[in-house]
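K.L.:
Can you keep this structure in mind? I'll have questions shortly.
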Amino acid sequence: MADFAGPSSAGRKAGAPRCSRKAAGTKQTSTLKQEDASKRKAELEAAVRKKIEFERKALHIVEQLLEENITEEFLMECGRFITPAHYSDVVDERSIVKLCGYPLCQKKLGIVPKQKYKISTKTNKVYDITERKSFCSNFCYQASKFFEAQIPKTPVWVREEERHPDFQLLKEEQSGHSGEEVQLCSKAIKTSDIDNPSHFEKQYESSSSSTHSDSSSDNEQDFVSSILPGNRPNSTNIRPQLHQKSIMKKKAGHKANSKHKDKEQTVVDVTEQLGDCKLDSQEKDATCELPLQKVNTQSSSNSTLPERLKASENSESEYSRSEITLVGISKKSAEHFKRKFAKSNQVSRSVSSSVQVCPEVGKRNLLKVLKETLIEWKTEETLRFLYGQNYASVCLKPEASLVKEELDEDDIISDPDSHFPAWRESQNSLDESLPFRGSGTAIKPLPSYENLKKETEKLNLRIREFYRGRYVLGEETTKSQDSEEHDSTFPLIDSSSQNQIRKRIVLEKLSKVLPGLLVPLQITLGDIYTQLKNLVRTFRLTNRNIIHKPAEWTLIAMVLLSLLTPILGIQKHSQEGMVFTRFLDTLLEELHLKNEDLESLTIIFRTSCLPE
């Protein structure tokens, strides 16, 4: 038993140091892991503190850039410790406090536009001015964008190992631009762009970058012509079609190729000959027609009639499928058009100078228009208002007496329409002198004497039957009552009456001119407004004779005021009347008119038939 117990106890003693070694190894690894974790934690904390410190420094720089009197050296030094986001915050904060967004500018923002886009008539482009609103000028906007593009986009806490950029500032001599251009339409794709897509991308990038260099003082660009495929929608399918055609042509043989080349050569020759023609040269028309006739004669001599028809159809199809399409204008033709426009401008200037040299033509036209207007305005009511209510009876009395002396007893029985021409002419003389006759002034023809006699007999018969008790009220009375009820119409209200609207327009135009003319008379517009309104009510106004220029309204006001002065009690030889006359003379001289011209307008309302 003792023998068996010895080795087991020895094994236990040998296993004890192994366990202790394992425990010591685990303790060492755990301590190493703890040290690494603490070290990483310390490094992470240091990195976070560094990041926070750099962010705090960047925010402090942003606050400093909000102040005024920023120098160029300080701005370039600050660019090393901020990002583009920080700089955009500077621009926004400065615009909020009504300062220009460019830190070097000390000006304040004025009236900020509310719209989002701006159309530039100089560059014919549309700009997004959302960012431009934060700056006082186009130069400050471009200078700010120029500086912002140089700021590194990397985080500020990893720039210690990087090379600091050399900042440059935009000089004041360089011009700015209005904002970010809005691409309204994409550029047309050419066949060369399909073959070389990288070249097209470079062109697109250069065109997009060139939009930022558009200045507010850009000059007009020259027109340039370009050659594009004639069929734009099918431009992508041109190359496979050409490939298939080439295969078919190889199979068909060289004969078809030679014919096709000959037709293309004739088309090219014709286009070259047409290119020699000009729009303004009539001498070269014959020279342009002769080569065309030669081409036609050659084709007709070499082919029969059906072949010529086929050739014409093929040529038309070639023109429809041709790859030559002019877009824009070449520089040569642009210069030609500029010369033509310069000639037209010279012609227009010569015409304007001739008008200035001959003011008599304009004066004659002005007086003609005013005479036509005043003649159309004048009515019998106008003359009654100016010369009294018995104006018409006084004028018609002598003519009526002459008519009565010529009448006999037999003339009373006959038709009066054939025996009263003088009376009717005298009654319609004023209306016939006008260029038109309104429906209100038209006079109905007088009924014949026989018809009047028959109507009186019928009325007497009805009266007798009524008193005898035989007359019965029939359907005629009810019909007349129904017709009266049906025909009753209401007059138009002032807001919808065209005549009232026209009178209001005339009064408004005269009210703007008259206050200056009433100064010599020492009266106000309110003193004569009632008489003026009553005078305008008598006019015959249309939609055409109330449209005049300011100078014409001034002359019309002078005519009407000279007509109203007797009604207002202002005598011509009084002191006020003499002052008013001198004032009108000076005013007419400024309008290059004479007193006789004003008298020729006022005489339209004068008449020889005055009341006794």
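Heads up, the Cβ atoms here are built off N, Cα and C, so glycines get one too.
Nothing has been swapped: the model has the original residues at all the noted spots.
Quoted from Swiss-Prot, the note on mutagenesis experiment C100 to A is: Abolishes interaction with RNA polymerase II complex subunits; when associated with A-105. For C100, C105, C136, C140, the entry in Swiss-Prot reads Zn(2+) binding site, with the evidence type sequence analysis. Quoting Swiss-Prot on the mutagenesis of C105 to A: Abolishes interaction with RNA polymerase II complex subunits; when associated with A-100. Experimental mutagenesis at this site is recorded by Swiss-Prot as C136 to A, annotated: Abolishes interaction with RNA polymerase II complex subunits; when associated with A-140. C140 to A appears in Swiss-Prot as a mutagenesis experiment; the accompanying note says: Abolishes interaction with RNA polymerase II complex subunits; when associated with A-136.
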K.L.:
Report the same-chain neighbours of C136 (mutagenesis position): residues 6+ apart in sequence with Cβ closer than 8 Å to its Cβ, ordered by sequence.
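P.N.:
Non-local contacts for C136 (mutagenesis position): C100, C105, K107, K108, L109, G110.
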K.L.:
Over all shown protein chains, what is the count of other CB atoms within 10 A of the CB belonging to C105 (mutagenesis position)?
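P.N.:
There are 19 of them.
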K.L.:
For the Zn(2+) site (C100, C105, C136, C140), what does the 8 A shell look like? I mean other same-chain residues with CB within 8 A of the CB centroid.
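P.N.:
Result: L99, G101, Y102, K107, L109, F135, S137, F139.
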K.L.:
Enter the number of other CB atoms within 10 angstroms of the CB of C140 (mutagenesis position).
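P.N.:
Its Cβ shell of radius 10 Å holds 21 other Cβ atoms.
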K.L.:
Including all protein chains shown, what's the count of other C-beta atoms within 10 A of the C-beta of C100 (mutagenesis position)?
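P.N.:
Step by step: centre on the Cβ of C100 (mutagenesis position), count other Cβ atoms within 10 Å, giving 21.
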